[in-house]
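To start, the structure itself, in structure tokens.
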Amino acid sequence: MSEEIREVKVLEKPWVEKYRPQRLDDIVGQEHIVKRLKHYVKTGSMPHLLFAGPPGVGKCLTGDTKVIANGQLFELGELVEKLSGGRFGPTPVKGLKVLGIDEDGKLREFEVQYVYKDRTDRLIKIKTQLGRELKVTPYHPLLVNRENGEIKWIKAEELKPGDKLAIPSFLPLITGENPLAEWLGYFMGSGYAYPSNSVITFTNEDPLIRQRFMELTEKLFPDAKIRERIHADGTPEVYVVSRKAWSLVNSISLTLIPREGWKGIRSFLRAYSDCNGRIESDAIVLSTDNNDMAQQIAYALASFGIIAKMDGEDVIISGSDNIERFLNEIGFSTQSKLKEAQKLIRKTNVRSDGLKINYELISYVKDRLRLNVNDKRNLSYRNAKELSWELMKEIYYRLEELERLKKVLSEPILIDWNEVAKKSDEVIEKAKIRAEKLLEYIKGERKPSFKEYIEIAKVLGINVERTIEAMKIFAKRYSSYAEIGRKLGTWNFNVKTILESDTVDNVEILEKIRKIELELIEEILSDGKLKEGIAYLIFLFQNELYWDEITEVKELRGDFIIYDLHVPGYHNFIAGNMPTVVHNTTAALALARELFGENWRHNFLELNASDERGINVIREKVKEFARTKPIGGASFKIIFLDEADALTQDAQQALRRTMEMFSSNVRFILSCNYSSKIIEPIQSRCAIFRFRPLRDEDIAKRLRYIAENEGLELTEEGLQAILYIAEGDMRRAINILQAAAALDKKITDENVFMVASRARPEDIREMMLLALKGNFLKAREKLREILLKQGLSGEDVLVQMHKEVFNLPIEEPKKVLLADKIGEYNFRLVEGANEIIQLEALLAQFTLIGKK
């Protein structure tokens, strides 16, 4: 077996999965937890479990998938093969940017961290109404709009016809004019180059188009000899003899839009449409010679916000909005086609963007905040977008008002008479109350009038009138007298009477109402479903997406090469034959295998709460699994909920009830990074296991085992570099090892720091020491070397500076000052300041501190 083939085999599967512990004995560095879990296996019973600890991939497409990278259109396989050198597994990259969407559905450009190549024996093929076709791995998430209006990431294997796939409504490509691009559009639409003798012909019935082609030819190719003739059958033709023009067209592929065409894509599309565009009864149709060209034209049209449909080799533009945009942005040179197309704007229906609206969620927001916007049940997407804007304006006002009311109602209105006694002289003067009368109030021998109570409270800094006014506003706008009355244990008319009366007898009850209303405000402001609804409305108004209905979902079996681009943070990018938005747990599995043996899969359900956070997951998936009895003689089933701290408060409450309901035959294992985010009623029902970061020696032992098994040479320097970066995280350590192995079978510290996008710690320390010793310019030079040559971000450098500052040979007070400065400048970077300027300013601070 050759080295090249052997290396491909080594890297064809993520090692973090390949070397995942299968049994409890395989788990490294958590002996205190393994011991307790083994006891559960031995006894055959266990309580609900909560795994808490610090945070520890595969989403792939086929190689023929189109992707826009650095402003150009590539095939994904071609791009990854070029960047990875054909290697399987992850390959770190720098300077590669792709288009994706942010949390509000707006198009943005994102950095790619690494490219990935792998094999699979199973794919999901997806077709849509507009002619899109995607082939992705079964677990690849796609952004989908479901029948009930939900918008969420769904794994490909769970998609079904009728779901709506997110596609960008436009692509921010260069859309300018260019005479060469226009000439190429004409040539590729109606031109022909003879195999020899430098002859090019151009055939078109329209004399104006032939004239334009000849003008462009004369302008672009000075050596051209041009003549026009009419054949005996009446066919008009332009003959061009030009070595330069002939060489150009023979150097490009005629099945794709050439690079020169993309540089002036508006000009190219107009010329191509003049030649190959036709007007049908309800659409403009652009004919092509092959599917690849049709796909590229669809991408090009998307850059103008024109959503096209593919039908074989035809690109179809339909709907008034699309046709009008096409005519405004691209158009036809010929008046006859232009007039025909303009008639379609009046004939065709207004385009619907196809989004199913989540009326239930919108209604919840309206009811929760008592919004006054008129409801329209049969909303089109466009009307829903307008409604969301109206709602958002009202919501911002209401939330702002609720915060103001909360601030006012946070202050008690009961007077502390001991405090009045201390300030009696001031009260007598400002409240204008006689001394003997005030003394009786302080002793409780008589009560002040309500007016006097208000004046006394003012002296103590209590604004009773403002608080009562806030209570009235909340009761009328956000609650009801009936709701407050139920909580108070009285009738609603009593609440109204109390709030509007002016007797001091009601002050104690007013204080109770204040507390009730404050509690209700806090419930509203912390309502998870309300926040979800507001986020949905923001998305509805701001998103730059169109929704294409899925018509077919089919499973494919075979041996497939697949590719991925890893985009940290947002985990999605624009790809597909037409632009589409595509995306980017150990102890529980080991315990399930030990408990259930071969039947573990039948008795084990795994869910990721960060993907499936809503209350419906608890009500549907969990309950459906929990209702059935365990298989194979097991006494209970296991439901493993990863990233449980991502569940909403409502979902956690539903989970608590489900845990109680099915406690006889189901045990829950909840895994989270922060147990504090799990509600107390759930924590009290679980045995809690706190996973600690692994010791370096435990990680080192596992890495040496993997390296030996994979035929790698793991140097001591390389091992120490991995341990330094991993910081007790085994998953991170294994991923770094695999990424470094993609570069070389010898794992050195140089390769490790390269793939992990980290600077050497000694380089960071040297830079800081240079600054502290007063050598600012050399420190600045070292900083620029780290940033520019090693390609690190400013935040990466700051994180390492913070880690290394405590290892510097300086006095402790200076370390405190430096750590404080690093924190300050990190905040500046997070706020969006220029990283080079801020880091150089930080080094200047180091220099000043070093002189003290």
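Yeah, the Cβs are placed from backbone N, Cα and C, and that goes for glycine too.
So, quick note: what you're seeing has the original residues, none of the substitutions.
The domain 'DOD-type homing endonuclease' annotation in Swiss-Prot covers 183-306 and is backed by sequence analysis.
Shown in sequence order, D763 are the residues of the chain, 6+ apart in sequence, with a C-beta less than 8 angstroms from the C-beta of E785 (mutagenesis position). Looking at Swiss-Prot, you'll find the mutagenesis E785 to A noted as follows: Decreases the stability of the PCNA-RFC complex and reduces the clamp-loading activity; when associated with A-795; A-796; A-831 and A-835.
For the published mutagenesis E795 to A, Swiss-Prot gives the following note: Decreases the stability of the PCNA-RFC complex and reduces the clamp-loading activity; when associated with A-785; A-796; A-831 and A-835. Counting only same-chain residues six or more apart in sequence, the Cβ atoms lying under 8 angstroms from the Cβ of E795 (mutagenesis position) belong to N826, L829, V830, E835.
DSSP classifies D796 (mutagenesis position) as helix under the three-state reduction. Among the mutagenesis entries in Swiss-Prot is D796 to A, noted as: Decreases the stability of the PCNA-RFC complex and reduces the clamp-loading activity; when associated with A-785; A-795; A-831 and A-835.
Swiss-Prot documents E831 to A as a published mutagenesis change and attaches the note Decreases the stability of the PCNA-RFC complex and reduces the clamp-loading activity; when associated with A-785; A-795; A-796 and A-835. In the three-state DSSP assignment, the secondary structure recorded for E831 (mutagenesis position) is coil. Residue density at E831 (mutagenesis position): 8 other Cβ atoms are found within 10 A of its Cβ, drawing on all protein chains shown.
For the mutagenesis of E835 to A, Swiss-Prot gives this note: Decreases the stability of the PCNA-RFC complex and reduces the clamp-loading activity; when associated with A-785; A-795; A-796 and A-831. The structure shown keeps the original residue.
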* Nearest-integer angstrom distance between the alpha carbons (Cα) of E831 (mutagenesis position) and D796 (mutagenesis position) -> 15
* Where does the mean pLDDT land for the domain 'DOD-type homing endonuclease' (183-306)? -> 86
* Measure the Cβ-based neighbour count of D796 (mutagenesis position), defined as the other Cβ atoms within 10 Å of its Cβ. => 18
* Structure fact -> Cβ contacts within 10 Å for E835 (mutagenesis position), all chains included, total 19
